[in-house]
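Chemist: Below, the features straight out of Swiss-Prot:
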- 1-53: domain 'bHLH' (DOMAIN)
- 77-149: domain 'PAS 1' (DOMAIN)
- 218-288: domain 'PAS 2' (DOMAIN)
- 336-667: domain 'Single-minded C-terminal' (DOMAIN)
- ARG367 to Ala or Gly: Reduced nuclear translocation (MUTAGEN)
- LYS368 to Ala: No effect on nuclear translocation (MUTAGEN)
- LEU369 to Ala: No effect on nuclear translocation (MUTAGEN)
- VAL370 to Ala: No effect on nuclear translocation (MUTAGEN)
- LYS373 to Ala or Gly: Reduced nuclear translocation (MUTAGEN)
Amino acid sequence: MKEKSKNAAKTRREKENGEFYELAKLLPLPSAITSQLDKASIIRLTTSYLKMRAVFPEGLGDAWGQPSRAGPLDGVAKELGSHLLQTLDGFVFVVASDGKIMYISETASVHLGLSQVELTGNSIYEYIHPSDHDEMTAVLTAHQPLHHHLLQEYEIERSFFLRMKCVLAKRNAGLTCSGYKVIHCSGYLKIRQYMLDMSLYDSCYQIVGLVAVGQSLPPSAITEIKLYSNMFMFRASLDLKLIFLDSRVTEVTGYEPQDLIEKTLYHHVHGCDVFHLRYAHHLLLVKGQVTTKYYRLLSKRGGWVWVQSYATVVHNSRSSRPHCIVSVNYVLTEIEYKELQLSLEQVSTAKSQDSWRTALSTSQETRKLVKPKNTKMKTKLRTNPYPPQQYSSFQMDKLECGQLGNWRASPPASAAAPPELQPHSESSDLLYTPSYSLPFSYHYGHFPLDSHVFSSKKPMLPAKFGQPQGSPCEVARFFLSTLPASGECQWHYANPLVPSSSSPAKNPPEPPANTARHSLVPSYEAPAAAVRRFGEDTAPPSFPSCGHYREEPALGPAKAARQAARDGARLALARAAPECCAPPTPEAPGAPAQLPFVLLNYHRVLARRGPLGGAAPAASGLACAPGGPEAATGALRLRHPSPAATSPPGAPLPHYLGASVIITNGR
């Protein structure tokens, strides 16, 4: 009896095992796997397979499974599913409404280290981070649709991020945190709708399952991502303030890296996409990795480009705390709507570009208009009456910012001087003809000059001085320029020296002090007279120290003889002075006075703060002075300064910007 019962139990178990074996062979799995399954695994896999048939009752469908007649591509069609899985950098999974995994591809083992058999039929909640359980529940829940669908089945798109358990070795796992790996899941929630008999518009729905593709971020097989022409990367702080940008950002957006550093990414994103970026930023801080949706990144001059970013939080190796964010960005399109400005930076950039184009076009038009006059000016160039000047490096930079060598007043800094209006010489070694004016003005004042720099450069000469060629004034200038220098005292004069006009009879009005203050006035340097300083009072009454002159102490016999010869030559030149040096005719009150030719000396001015002695003259110059009987004969007068002519100790230093304007701002 006992033997019969033992034999019966053995036979039953054998039949049961046989049935399980037959059932395992029906599973869509390789025989090498099914032969090693236990009974529980076979039941679990079978129930999951049956649920999958309910979700996809037609399987692969007529297009793949059963062709009408044999063909050369039959083998490829049968293996199409496996080929797609190998091509896809991820794994496919189907989850029921209760969280049970109905299907997952064998490629999950590449990303998670978990086998297909182990995952299929088990709850997905066992393999995701506890903090992501609520999110997974929300993904599997479908709210009542707002409108009734006429279709029996419809789908709701889903895209989310899960931290799934990863048991791979550290060298193959990629980026993991506490044994979990961020997986980007994208797919749809399949819903089946049933119509009720009670009402035509009443219906109920059933959640069939979630079909999704999981991809690891970044791809686990790539440790160093190669950046192509449509890609750039940036490093930012945890609040998305940019710290470093790849130089490729210039090619795709127009921004230089230094334009975006220390600025937040939110300021350069389309306003309609800020919410999506904020949500991705939140997920990034919570889960450590994220792939953003497609968003619009504003370009520099207008419009935007579509971008998708793969961002990762980098942790400190010592403290294991979040340190910064590294993002690899894929630019998907060219710049769209280039004429549309959506930010203040785009507007300012467009305005600056338009102003530059306008200035360039204006300069080109002026060049065309002045070209005939320029040709005429070339034929009237005269030789330089001065010896080659020597400039310092700072003075050279200052000379390049104005109309150099021109006897007219320099234009304001805001007005661009056309290069054609500036005199030039074809034989000059150095042309001081800038094609544009700087957008800022220099600070005016006294600058030390080094006479040993740029000794080989030749300054340009103006084409017209306002008097005929070879006039006595020109000879006088040449004579004065050859006077020897003594000590550290030098002659300085500011451009313009003589105001030029279309005719010698017309006298230009004296420029006001406020306009001359902002003009780019170059300064020249000439040898100083070591014996006497002559000048004309060109300063307002408020500056008595600049209006009177005195005779210097007695000289030695040899120097006195040379000085007497020079005085005789000056008197001879003064008697033959032309119109520009003759005494001016009396004019009506209020009429603008003609600017005299003045050589200003800063010896006295610099003596207050510099190393020069206090006995130097205050200010001296040579002028064809009007008024008095001595002026009628062309003789020069020497004036002695009064006691009131000395400046008080706290008086501001005068700054000479022209022949008739003195600026008192002591900068």
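Backbone N, Cα and C atoms are what each Cβ position is placed from, and that goes for glycine too.
Here the original residues are kept at every noted site.
Map these features onto the structure and tell me what's around them.
Modeler: Helix first, then strand, then coil: DSSP counts for the domain 'bHLH' (1-53) stand at 44 helix, 0 strand, 9 coil.
As a summary of secondary structure, the domain 'PAS 1' (77-149) carries 32 helix, 12 strand, 29 coil according to DSSP.
Within the domain 'PAS 2' (218-288), the DSSP-based counts of helix, strand and coil residues read 30 helix, 13 strand, 28 coil.
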